[in-house]
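A short worksheet on the structure shown next.
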Amino acid sequence: MVKSKSPKGIYAARKLRLKRLKFRRSQRKYKTKILKLKEKYDPLGGAPMARGIVLEKVGIESRQPNSAVRKCVRVQLVRNGRVVTAFVPGDGGVNFIDEHDEVIITGIGGTLGRSMGDLPGVRYKVIMVNGVSLDALYKGKKQKPVR
């Protein structure tokens, strides 16, 4: 039998922990965090939400086997000037959004911050328009203020 190189004993916890720390660089999450890749490459800069100005409304075709034109908007972020595509959820949600409106976007909820479902290349969704939630606008609880 080959003897294990790991310490075994009542007081071995520190030694075992330090041994594990040597292999952390091979873990994807640790490497992303330590190299600050989220802040560098994420348009939102690691933040949960961002404010932006609507440049145009676009219809994006969904992937197979679905067939639909999903309503999206091109948004220029205020914080860094980057342009991203954001999905507008809900039935008739795009009717509440006009060009040059101020919107708040957040992640769409895909795995590892990527796109979700049948929307190719869309990582964000609109949650607020001119300071009013999109949900309140659908339900008729509030009206959209004019900027």
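Each residue, glycine too, has its Cβ placed from N, Cα and C.
Original residues only.
Just so it is clear, the model here is predicted, and its values are computed rather than measured.
The number of other Cβ atoms within 10 Å of the Cβ belonging to V2 (variant position), over all protein chains shown, comes to 4. Under DSSP, V2 (variant position) is assigned to coil, being neither helix nor strand in the three-state scheme. Looking at Swiss-Prot, the entry for natural variant V2 to S says: In strain: MT-4.
According to Swiss-Prot, the natural variant P7 to S carries the annotation: In strain: MT-4. Annotation for P7 (variant position): same-chain Cβ neighbours under 8 Å, separated by at least 6 residues, are K15, L16.
According to DSSP, A12 (variant position) is assigned to coil rather than to any helix or strand. According to Swiss-Prot, the natural variant A12 to S carries the annotation: In strain: MT-4.
A12 (variant position) is surrounded by 12 other CB atoms, counting those within 10 A of its CB over all protein chains shown.
Cα separation, A12 (variant position) to V2 (variant position), rounded: 20 Å.
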